[in-house]
Amino acid sequence: MTEVRRRGRPGQAEPVAQKGAQALERGIAILQYLEKSGGSSSVSDISLNLDLPLSTTFRLLKVLQAADFVYQDSQLGWWHIGLGVFNVGAAYIHNRDVLSVAGPFMRRLMLLSGETVNVAIRNGNEAVLIGQLECKSMVRMCAPLGSRLPLHASGAGKALLYPLAEEELMSIILQTGLQQFTPTTLVDMPTLLKDLEQARELGYTVDKEEHVVGLNCIASAIYDDVGSVVAAISISGPSSRLTEDRFVSQGELVRDTARDISTALGLKAHP
């Protein structure tokens, strides 16, 4: 086994990873204490109640302040929960809101299509599966919740891409590249852009075994009340059942479902 050498005197410093984890735990503890204290507290009270050195507490507060998770009252010097915490919570609530609104429409789509229904959101340069309603068929192909999907090579991923402005779309593709997963993955830029343009016109996109061999998927974008893409809804099934002759009828069904969810989220005019 290769020996790992660390600089400094033996036993003087903890491993970097351990120190980082400890700092994170202490930062979370500070935020939790502020929440229980009604949103604000003095540095001395935080230090006392969390059994932390005053200097350490102040240093952690400054780190949290840089991330906008806390801010300091210039008059009293007390520390308050900041806007960054609200933004994180709002993102969670927003995703949960999409799912709660989408629930009845997902069930209707599952019953009408006979296929498994999925809801995914974009997380950076990936799509993440956050909701699923399995079909009743004995033969079904389902990815577990939390699965990460490539944006360019999955139905949900392409549905999250096609509404984007060209500049943002190109930026994402250049960052992620066009990895090939199956023989039918779209791996050249002109073909992918043409596919996304067609999806934009139709209001839905089709994944023809582009991510998993034997699995087809049809997806459409979901918009919020201001017209921003917040999620994608899709149906997925074995290519032996979700065949090409069903793509148009099922695509329109998925598109109409996405529009109904968008309307329920407050969208007035559909793209």
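Heads up, the Cβ atoms here are built off N, Cα and C, so glycines get one too.
None of the listed substitutions appears in this model.
According to Swiss-Prot, the feature domain 'HTH iclR-type' maps to 21-83. Regional average pLDDT for the domain 'HTH iclR-type' (21-83) in the model is 91.
If you look up Swiss-Prot, you'll see 98-267 marked as domain 'IclR-ED'.
Looking at Swiss-Prot, the entry for mutagenesis of MET141 to Ala says: No effect on repressor activity. Loss of glyoxylate-triggered dissociation from DNA. A coil conformation is recorded for MET141 (mutagenesis position) in the three-state DSSP classification, outside any helix or strand. Counting every protein chain shown, the Cβ of MET141 (mutagenesis position) has 19 other Cβ atoms within 10 Å.
One mutagenesis experiment named in Swiss-Prot is CYS142 to Trp, and its note says Strongly reduced repressor activity. Reduces DNA binding. Prevents assembly into functionally active tetramers. Using a 10 Å radius centred on the Cβ of CYS142 (mutagenesis position) and all shown protein chains, the other Cβ atoms total 16.
Sequence annotations record features per position, and here Swiss-Prot assigns glyoxylate binding site to SER154, GLY155, ALA156, ASP207, CYS217, SER234, ILE235, SER236. In the three-state DSSP reading, SER154 (glyoxylate binding site) counts as coil.
When secondary structure is read from DSSP and collapsed to three states, LEU215 (mutagenesis position) falls in the strand class. Quoted from Swiss-Prot, the note on mutagenesis experiment LEU215 to Ala is: Reduced repressor activity. Loss of glyoxylate-triggered dissociation from DNA.
Here the Cβ of CYS217 (mutagenesis position) has 30 other Cβ atoms within 10 Å, regardless of which shown protein chain they belong to. Looking at Swiss-Prot, the entry for mutagenesis of CYS217 to Ala or Ser says: Slightly reduced repressor activity. Loss of glyoxylate-triggered dissociation from DNA.
Spatially close to SER234 (mutagenesis position) yet at least six residues away along the chain are VAL117, ASN118, VAL119, ALA120, GLY155, ALA156, ALA159, CYS217, ILE218, ALA219, SER220, VAL254, judged by Cβ distances under 8 angstroms. Swiss-Prot lists SER234 to Ala or Asn among its mutagenesis entries, and the accompanying note reads: Reduced repressor activity. Loss of glyoxylate-triggered dissociation from DNA.
Here the residue is the original one, but Swiss-Prot notes a mutagenesis experiment at this spot, SER236 to Ala or Met: Slightly reduced repressor activity. Loss of glyoxylate-triggered dissociation from DNA. Around SER236 (mutagenesis position), the same-chain residues at least 6 positions away in sequence with a Cβ under 8 Å from its Cβ are GLU115, THR116, ASN118, MET141, CYS142, GLY155, LEU215, ASN216, CYS217, ILE218, LEU242.
With the fewest other C-beta atoms within 10 Å around its C-beta, LEU215 stands out among the recorded positions ALA156, LEU215, ILE235. For ASP207 (glyoxylate binding site), the same-chain residues lying six or more positions away in sequence with a CB closer than 8 A to its CB are ALA153, SER154, GLY155, LYS158, LEU215, ASN216, CYS217, ILE218, ALA219. Listed in chain order, the residues near the glyoxylate site other than SER154, GLY155, ALA156, ASP207, CYS217, SER234, ILE235, SER236 are ASN118, ALA159, ASN216, ILE218, ALA219, each with its Cβ within 8 Å of the site Cβ centroid.
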